[in-house]
Amino acid sequence: MGCMCIAMAPRTLLLLIGCQLVFGFNEPLNIVSHLNDDWFLFGDSRSDCTYVENNGHPKLDWLDLDPKLCNSGRISAKSGNSLFRSFHFIDFYNYSGEGDQVIFYEGVNFSPSHGFKCLAYGDNKRWMGNKARFYARVYEKMAQYRSLSFVNVSYAYGGNAKPTSICKDKTLTLNNPTFISKESNYVDYYYESEANFTLQGCDEFIVPLCVFNGHSKGSSSDPANKYYTDSQSYYNMDTGVLYGFNSTLDVGNTVQNPGLDLTCRYLALTPGNYKAVSLEYLLSLPSKAICLRKPKSFMPVQVVDSRWNSTRQSDNMTAVACQLPYCFFRNTSADYSGGTHDVHHGDFHFRQLLSGLLYNVSCIAQQGAFVYNNVSSSWPAYGYGHCPTAANIGYMAPVCIYDPLPVILLGVLLGIAVLIIVFLMFYFMTDSGVRLHEA
């Protein structure tokens, strides 16, 4: 067979090259893109076309987003902000948007470089864990809903104590959840307190449920000067379902025993009437919620890694949060390196990654975006849209429904290849027999 290949090389070279082209065609691209015009992007300064500065830089040079998309109406972005930052802190931007295919390129504006801690001897790593859990919930839910926005949550508290701000660090002040001060008629924090709140107007709500995980010491107004173990819960008064957890760590808020900080879980709650209950220490309850509306057929979100140049410390919490099957993560292998604006804005590789938003593709999958829906040498994993060699892959089930056109095309190509090989074998065998007879 090897000798035959050598003899056939001039005639079979084109056939072999043709097969190579067919089976190396339509590779997945490392971009974020969309199947149609029903898409939306949540971002920060790298996609904020409204940001204004007067420092002599070229207009829009801070963008990773192509400026052609500035007037698309499909972008909600704010310089210096993020969904997580707006959710928890006074520094708020009213993110809102709707689409079938949702893309996130934000998160870096709350990172280890900010070093936020709730208390003087708190733990920023606890906040990185909060960030990961927050985005995991957001990504999971936005694979099932079209619309995301923020809403305020009002509450009714029967006591005399007022809200207090106990989580402040540098420029950030926490206001979600809200903490209720100790009632003046109690000498310590060993008492049960509660407040009612109502969630209405959305299909689901993402709210924080947080505790100070460790041993909290009472304030200077607490004569008992004791340590307390935080315990918080939300009770759905309509369904009877209780959500809650307690402090579990043996840490405090002192130089000798640091680490006490807020640990949050992010609940997806249905509309209804709720009661927030604290069995010890400070009562907390949500003041803001992410409003989820308009359920849709399952469509994974796409998340672009949001990080600084290596001169500033970043985290990988959006990558931790972005898990299959509800999320596809996109990144580059190089350090983020900005151009004319500064090192943190205008990276060439991230601009290439976001350039996929300029056009539609046929298929979005774990490996990337497939431009065409005919054939590919890479099988789309968790593919959505009209994917090469296969149509939609169902949720949680890697079983493909074959698209007949690519299969027929492959069959035709295979049939032609077999016929050509048989013809060439017959031709050379006949030619060899004639020459042998003449010899």
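The count begins at 1 with the first shown residue.
Any Cβ shown, glycine's included, is placed from N, Cα and C.
None of the substitutions listed is reflected here, since the structure keeps the original residues.
Of all the Cβ atoms in the protein chains shown, 20 others lie within 10 Å of the Cβ of Ser45 (mutagenesis position). Secondary structure at Ser45 (mutagenesis position), as computed by DSSP, is helix. Per Swiss-Prot, mutagenesis Ser45 to Ala is noted as: Loss of enzyme activity.
Taken from Swiss-Prot, the feature active site, nucleophile applies to Ser45.
For Leu119 to Ala, Swiss-Prot lists a mutagenesis experiment annotated as follows: Decreased receptor-binding activity. Under the three-state DSSP scheme, Leu119 (mutagenesis position) falls in the coil class.
The secondary structure of Ile166 (mutagenesis position), as reduced to three states from DSSP, is coil rather than helix or strand. Within the same chain, the residues at least 6 positions away from Ile166 (mutagenesis position) whose Cβ sits under 8 Å from its Cβ are Cys118, Leu119, Leu174, Phe179, Leu282, listed in sequence order. In Swiss-Prot, a mutagenesis experiment is listed as Ile166 to Ala, annotated with the note Decreased receptor-binding activity.
DSSP assigns Phe212 (mutagenesis position) to a strand segment in the three-state reduction. According to Swiss-Prot, the mutagenesis experiment Phe212 to Ala carries the following note: Decreased receptor-binding activity.
Take the CB of Asp342 (active site, charge relay system) and look out to 10 A: across all protein chains shown you find 13 other CB atoms. Residues annotated as active site, charge relay system in Swiss-Prot: Asp342 (among others).
All protein chains included, His345 (active site, charge relay system) registers 22 other Cβ atoms within 10 Å of its own Cβ. His345 (active site, charge relay system) falls within a strand segment according to DSSP. Positions annotated as active site, charge relay system by Swiss-Prot: His345 (among others).
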Integer Å distance between the CA atoms belonging to Ser45 (mutagenesis position) and Phe212 (mutagenesis position): 32
Fewest other C-beta atoms within 10 angstroms, as judged across Leu119, Phe212, which are the mutagenesis positions: Leu119
